[in-house]
Structures are given as C-alpha cells and as structure tokens.
Amino acid sequence: MKLSFSLVFNALTLLLQVCIFAQARFSNETDMQALLEFKSQVSENNKREVLASWNHSSPFCNWIGVTCGRRRERVISLNLGGFKLTGVISPSIGNLSFLRLLNLADNSFGSTIPQKVGRLFRLQYLNMSYNLLEGRIPSSLSNCSRLSTVDLSSNHLGHGVPSELGSLSKLAILDLSKNNLTGNFPASLGNLTSLQKLDFAYNQMRGEIPDEVARLTQMVFFQIALNSFSGGFPPALYNISSLESLSLADNSFSGNLRADFGYLLPNLRRLLLGTNQFTGAIPKTLANISSLERFDISSNYLSGSIPLSFGKLRNLWWLGIRNNSLGNNSSSGLEFIGAVANCTQLEYLDVGYNRLGGELPASIANLSTTLTSLFLGQNLISGTIPHDIGNLVSLQELSLETNMLSGELPVSFGKLLNLQVVDLYSNAISGEIPSYFGNMTRLQKLHLNSNSFHGRIPQSLGRCRYLLDLWMDTNRLNGTIPQEILQIPSLAYIDLSNNFLTGHFPEEVGKLELLVGLGASYNKLSGKMPQAIGGCLSMEFLFMQGNSFDGAIPDISRLVSLKNVDFSNNNLSGRIPRYLASLPSLRNLNLSMNKFEGRVPTTGVFRNATAVSVFGNTNICGGVREMQLKPCIVQASPRKRKPLSVRKKVVSGICIGIASLLLIIIVASLCWFMKRKKKNNASDGNPSDSTTLGMFHEKVSYEELHSATSRFSSTNLIGSGNFGNVFKGLLGPENKLVAVKVLNLLKHGATKSFMAECETFKGIRHRNLVKLITVCSSLDSEGNDFRALVYEFMPKGSLDMWLQLEDLERVNDHSRSLTPAEKLNIAIDVASALEYLHVHCHDPVAHCDIKPSNILLDDDLTAHVSDFGLAQLLYKYDRESFLNQFSSAGVRGTIGYAAPEYGMGGQPSIQGDVYSFGILLLEMFSGKKPTDESFAGDYNLHSYTKSILSGCTSSGGSNAIDEGLRLVLQVGIKCSEEYPRDRMRTDEAVRELISIRSKFFSSKTTITESPRDAPQSSPQEWMLNTDMHTM
C-alpha cells in the first residue's frame, strides 16, 4: 500500500512538471510569435539589419533588442530605440504580457498607437518619442498601472490628453511635448501625486491650468510652453515649492506676478515666462531664488524698473527681459547694469526693446568676462560707448542699435575679437570706421548703417571671411569702394547706399556667388556698371539708382532670382534689354530718368505698367498701353525713287529746316523738363518706389482710378489735406466703395508723404487703423507723375464732422450726436491703435498728426486712425529730414494738437502722439477746441480743463456718468502734460479708459440708447455746470 501511494505521488509530480513545461513552452511560443508579427510590419533603413537575427535559427531571447527574464524566459524588455525602423506598430505587441520596458524611440513608425498596448499591465517604461505616430493617445494606457515613465513626445498625435491617465498613480515622467494635442489640461492629472516631470510644450492646448495641479507636490519639471493656455499665472503652481524648472512661455497668460513669487518658489533654477501678456512689475523677491540660473520674461507688458536685487543671483547665466515697457524713459533705467555686474556667471543679457533711458554707464565694462551676448538695442540710451568696453573679451553678439548713442567708437572696442554680430545701426555714432573691425575675423553681421560715420571704408574688412551682412548705408562715407570687401566669398547682403562714394564700382563683385542683395544707391558712383555683376547668381535685390552710371545695362540675364531692380536716376543709355522680360522672378523694375532709347518690351514684367517705371527716357517708344508711350515708327524699306525737281528740292529743304528747328525746340524743352524733374526728385529725397511699394501685390492704374472717381469729379470730393485731395470712388468689377487720396506732387514734401504712408503700412495691421487697400504710382493722361493711395471707405466720416455743430448736416444720421459712451469707445479705439503703433509694431511708428479729422468712423462708429503721410518709423529716424522736409503745418504739428517739443525742433516720438491724443480726448469731452479764441499764451485747453477739475471732488458729479467723465478728462490731462517724461503711456491710457468704461459706462442704457430715449448730461453740459460752479 505504501509502495502504491509512492508510485501515484511520483506519477502526479511528473505529470505536473510536464504540464508546467508545456505551458511555459506555449507561453514562450506566444512571445516569439508576437515578435515575429511585429517584425513582419517593420522595415529597416540602415545597413545593420538588426532584425535579421529575428528568426527560428536562434532563441528569441538572444535576438537583438530583446531581453528575457531568467526564471520564465519571457520577454521583459523590447529596446529598439534609434534603429531607424519604419512601418507600423503591430497590435501583437500587446501579447508580450511580461513586458516591463518598451522603447521604440527615434524611429519612423507611423499610423496609430495600438489600443492593445493597454494589455501590458506589467509595463513600467514606455517610450515612443521621435516617430511619426498620429491619432489619439490610447486611453487603455490607464490599465498599465505600474507605468512610471510615458514619453510620446515628437510625434503627430492629436486630440486631447486622455483624462484616464490620471489613474496612473506611480507615474513620475509624462512627456507629450511636440505633438498636435488640443483641448484643456485634464484636472484628473492632479491625481498623479508621484509626478516629477510634466512636459506638454509645442502643442495646441488651451484653457486655464486647473487648481488640482497644486497636488503635484513632487513636481520638479513643469513645461507647457508654446500652447494657447490663458488666464492669470496659475495659482496652483505657487504651491509646488519643489519646482526647479518652470516654463510657461509662448502662451496667453496675463495679469501680475505675485510680489512674494521668490518666497513661494525658492528652488527654481529655470524660469521661462516669455511671450505672454503679463503686466505689472518684476517681483523683487526673485532675488530670493539663489539657485536661479536662467530667467526669461521677454515679450510681455511689464513696466517699472529692472530690480537691482538681480545682482544677488550669483548663479544666473541667462537674463532675458526683452520687449517690455521697462524703464519708463527714466535716466535711472540702466542702474541695474552695475548690480548684475555681480553675476559672475552671466553669459546672456537681453534688455532690448524697452524704454530704458539715460547714458550708457561705464559699469557695463564690469559685466562678467563670460558674457557672450549683450542686447541693449531699441531703447532710449544716450551717451558714448564706454572706453573699457574691451573688457568683455568673450562677447560674441553686441546689440546697441536704435538708441541715441554718439561719439566715436573707443579704441578698446578692437579687443572684442570674438564678436560675430555687431548691431550699432540707427544711432549718432561718428568718426571713421575703425580698421580694427578687420581683426574680428569671426564677424558674420556688421550693421553700422544710419549713423554719422565718415571717411573711407576700411580695406581691412576683407579679412572678415565669414561676413554675411555688411550694412553701411546712410552715413557720410566717401572715397572709392575697396575691392577687398567684394572678395569676401560668404557675403549675402551689402548695402552702401546714401553715402558719398565715388569712382567705379569694382568688377570683383562678380565673385560674390552667394550675394542676395546689393545696394549702392544715392552715391556719386560713375562709369559703367560692372559687367561681372552678371555672375552674382543668387541675386534677388539690386539697387543702383541715384548715381552717374553710364553706358548700357550689363548682362544680367542669368540672374533668374532677381525680384527688385532699380537703375533709375543715372545716365544709362542704349536699348532696354529684351531678356529683362524673361526673368521669371522679376516683380519691380525702375529704369526711369535715364537715356534709354528704342522699343519697350511688352511681355514678362513689362505687362504690368505699375511694376515698371520708365518715365524720363525721352527716346523710348512702344510698351503696353497703360505706359502711354509714343508708338514706335516702322521704317519703310528703301526703294528706287525718281530724282526731285528743283522746286521740290527747295520745298523739301524748307520743310527739313522747319522740322529741324521744331526738333531742337522739343529736345531743349525735354532736357529742361528732365533737369527740373531730377532736381525735384533730389529735393524730395525720393527713394525708389519699387522697394517701398513692393508689398502691394496688385496696384491699380491711373485709368482705373480716373474711372472709379468719375474723372476725379468735384461731386466725389470728400476731403482735402496738406498734400492732396480725397475722392470717393467705386473700384473694380465688384464696385467696392473706396477713398482715393490723390497727391499734389507740385507741393513740396508730397512725394515724401506718399512714401511715408507706404512705408508705415508695410507689415502693420490693426482693427483701428484705416486699411490701405492698394496704391498707384504711374503717369496721368498728360504724362505727369501721378501718386495715389486707395483706402477702405469710412461711411460715417471723420470725428471732426461729429464734433463740429456746423458740419452735423454732413453726417449720415444727423438727427443725433455722439453719446458719452460712444465717445469713450472712440477714444479707446484711437488709444488702442496708438498702443499698437508704439508698442507692438516691429518698428515703432510715431503718427505725428493725431487730430479729429484724421479719425474716421465706420458704420458701427468704430474709429480708424488715418493719414500716415507724416508718420515716422522711429527706428529709421532721420533728424535732418524731420526738421526740413515738412512745414510747420506738417509733422511739427497741426496747431493746437502738436506736442510743445515739436515747436522747438524736437524729434518725432511716441510721446508726441500721446500729447496729441490727450488734447483730442479733452476736446471730445469738454466741447472746446484747442484753438478756441479764449485760449492765449500759457492758457490752453490742458490748463483750462485742469483748473476746472481742480475745483471739483471725486463725488462732485451728479451721477456715475459725471464721475466717469471726470476720470476720462483726468486721463486727457495726464496725456497732455507739457514735458514728455510726465505723460501717461498709451498702454496705460488704454487700460485706464477701459476700466472707466466698465465701471461707469457698462449699462445697456448708457451704451446703446440714444439721448432721446435715455436723457443724460452731455460732457459739454457737465463741463459748463462745473465751470460755473467752480470759477
């Protein structure tokens, strides 16, 4: 019996082992089959053929990329990262039930992530980054409860982040960056209390960050940059004191940062908040974050000063505060430089595009010797470049452009031998260009344009063999162009325009095969244009106008990339080459004011009369009809003729004599006309239309505008200005209602007014700026120059029409006047337009002529600022041009609206616009014009309103409307202060007026009902009552 039991036990044990072995073999077969199915949908783009080992000749646990467990010999790791595999991820991968690590990163897998990945309940590490995956993130991943790392970054995944991921309680790293994810930030992710890294950057997510994020107390790295998140700075983040890296850049966050920011997040090493809408001041408590290494809050709306406490951040190596409103134009705006000199690790400092004023301090030379990038451009910095600037021996990028720097470059500047980029343009730096620039052999960009440099161009620049950009235009350089600079093989752009250079243009230019743009216009160059220029095969822009070049146009037929060419105002002769019509990219061609002869082509660019200018060439003919050139005479073939009689010979001689005399008179008249024309052009300083007008894709002809305005009929005349008349017209096949401003070119400065409007509208667009539809630069029916600008028509006329009682009959709806709320809306529109021009344009613009007649209203009474004929691009400012080109009724100001400093020769500025806006605001809400006869001497609209308000208290008004009007007038007073430094900024004015509107003018009755339906005191009545009460 005992023996029988032992036999049975052994038999059962053996049977169990056989079953286990069979089960293991079956499971192993399942893993192998899953791997082979995965391989079947994959191909390789490399020579290694790593999957070649995946076959039956060897155990699958020995296959490349496969790791098995020792006990069960099941696949626990599939690591194929970086093998350059293509194809799709097979759903069979979900059968590897013992898998703990799955790494398919850095391949080219496409299609979607299989839902069956959710079967891998033992999975701890999942990395499918840097592939071509698309579709949704599978919600089934929530079944993989042991996951600690999920990296799906750098794919094309879309839709939202699955809220189910919030159940992965062990997740430490979640990286979904660089995809196409949309939707909101899931509140359920607040359950991931083990999360240390979250990266959602480079997606399209939106909404606010939920408060549940505050529970992520283990978080070290939080990055959601380059999305569309909004709201204030997420309050939840203030609770995560463990944060070391925080990036919210390139979103739409707004509001102020808390003053105790640095106390709440003391462990930060990286803080990136750039390109949002944050306002207020930079928290001084940031100095408490002693570990801070990189801080960037560029491109926001911050104001105030740059904290001196930054000097305590000894680990700081990157400080970016570019493009804000810091400094307030104060002379103390640069004091922080002395403080950050204590940041001995500093490598990058960018405070450009702010309002930093005062002289450039000598302490700049005490900045860290590790500093490689220094950006102070686009501010209001004056003084000279300090003599010890050469101490910054590691400097690679130096940006001081568009300030008010003067004096000569110091000798020590030549010690900066590591410089690669030098931006000094648009200052008042003088002296000769130092030869030591030739020792900076790493230079790539040298921008010295728009200064007061004189003397010769140094030959030593030829040693800068890596130079890409060489900008020296708009200085006082003389002498010849050194051939050495035209032997720099890397040159892409060279601009020597607007100087006093003489001699021939060197033939060495033909060696610049990479040259894209060449400008040598408005110099004193002579001789023939270099024939070798035809070898610059990459050329797109060629400007040689305003010189004394003669002879024929060189052969540029191989320059197939040419877009803009200007050879005007020279002495070029011969025929216009036909191959110009065959250049496929040519969009603008100016050959005017030369001595060309013969037939003008009619194909290619010559088909468009508005893209080609040939006026001032007296011996040309043909061309398209719109050019209005004389027809070409076809010469008859010679034939045998009978001898003339004596009488016929006498008659013929007399006719020939008379014809010769007439010809002499005509030629003399044309020469006089050309000379006068050239003189007028020179006095106007007219640059090439082709470059400025290149932004308008479709220009209209004179004939089209002539027809659209019924031959510029007086019945269509809707306004007159300093430089011309404005007509109403119906343009194009759709009869679009437009306003056509025709310039009177006989009036001095009119051409510059035309160019100023074109230049200003290049690249700007705002709902409160009048829309410039197109332009016309052509000849009229009599062959005279014709310039016109075509705007969107504003049916409600100008604000001036509404403000003047004598013009009310011209308003469409003359039975009513503007309500206080409507006036406030208009004021906000104007202020918003100015804020855009002053702050948000790439090149800030000063309008220089804000007044009621330049504020146009559409059907909804939305205001549009118009008439940019006097506008100044502040970063291209030319003081002499400002002082001389316009009359006192021009840019120096319309009397009553112009800033006081303009009357003393001050330069155009955004502060001048603020003054004009303040006067406009006072006029709108006081009922008095700034030119009222009661004003004399120092007693003006500003002082009048100020004296009225000083006699009333904040509760002096009879109702909320009156209180609102009082606050509006206070804004007008702050904007129209005598001294620019005391005036309110446009962005402050916008915020203040919006706040007043929301508090005092937000009711439905106030905004929408007319005075007949909802009686209320007008601003004029309120001022009158207050005046009588207080005077």
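Cβ coordinates come from backbone N, Cα and C, glycine included.
Copied from Swiss-Prot, the annotated features are:
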type: MUTAGEN; residues: Tyr702 to Phe; note: No effect on elf18-triggered immunity
type: DOMAIN; residues: 712-1001; note: domain 'Protein kinase'
type: BINDING; residues: Ile718, Gly719, Ser720, Gly721, Asn722, Phe723, Gly724, Asn725, Val726, Lys741; note: ATP binding site
type: MUTAGEN; residues: Tyr791 to Phe; note: No effect on elf18-triggered immunity
type: MUTAGEN; residues: Tyr836 to Phe; note: Loss of elf18-triggered immunity, but no effect on the kinase activity
type: MUTAGEN; residues: Asp849 to Asn; note: Loss of kinase activity
type: ACT_SITE; residues: Asp849; note: active site, proton acceptor
type: MUTAGEN; residues: Tyr875 to Phe; note: No effect on elf18-triggered immunity
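Residue pair Val726 (ATP binding site) / Tyr791 (mutagenesis position) shows a Cα separation of 10 Å. In the three-state DSSP reading, Asp849 (mutagenesis position) counts as coil. In the three-state DSSP assignment, the secondary structure recorded for Tyr702 (mutagenesis position) is helix.
Mean pLDDT across the domain 'Protein kinase' (712-1001) comes to 77 in this model. With the fewest other Cβ atoms inside 10 Å of its Cβ, the least crowded of the recorded positions Tyr702, Ile718, Ser720, Val726 in this structure is Ser720.
Using CA atoms as reference points, the recorded positions Tyr702, Gly724, Tyr791 were checked against Asp849 (mutagenesis position), and the closest is Gly724. Between the C-alpha atoms of Tyr791 (mutagenesis position) and Ile718 (ATP binding site), the distance comes to 13 Å. The number of other CB atoms found within 10 A of the CB of Tyr836 (mutagenesis position), across every protein chain shown, is 22. Neighbour list (Gly724 (ATP binding site), Cβ cut-off 8 Å, at least 6 residues apart, same chain): Lys741, Val742, Leu743, Asn744, Lys747, Ala750.
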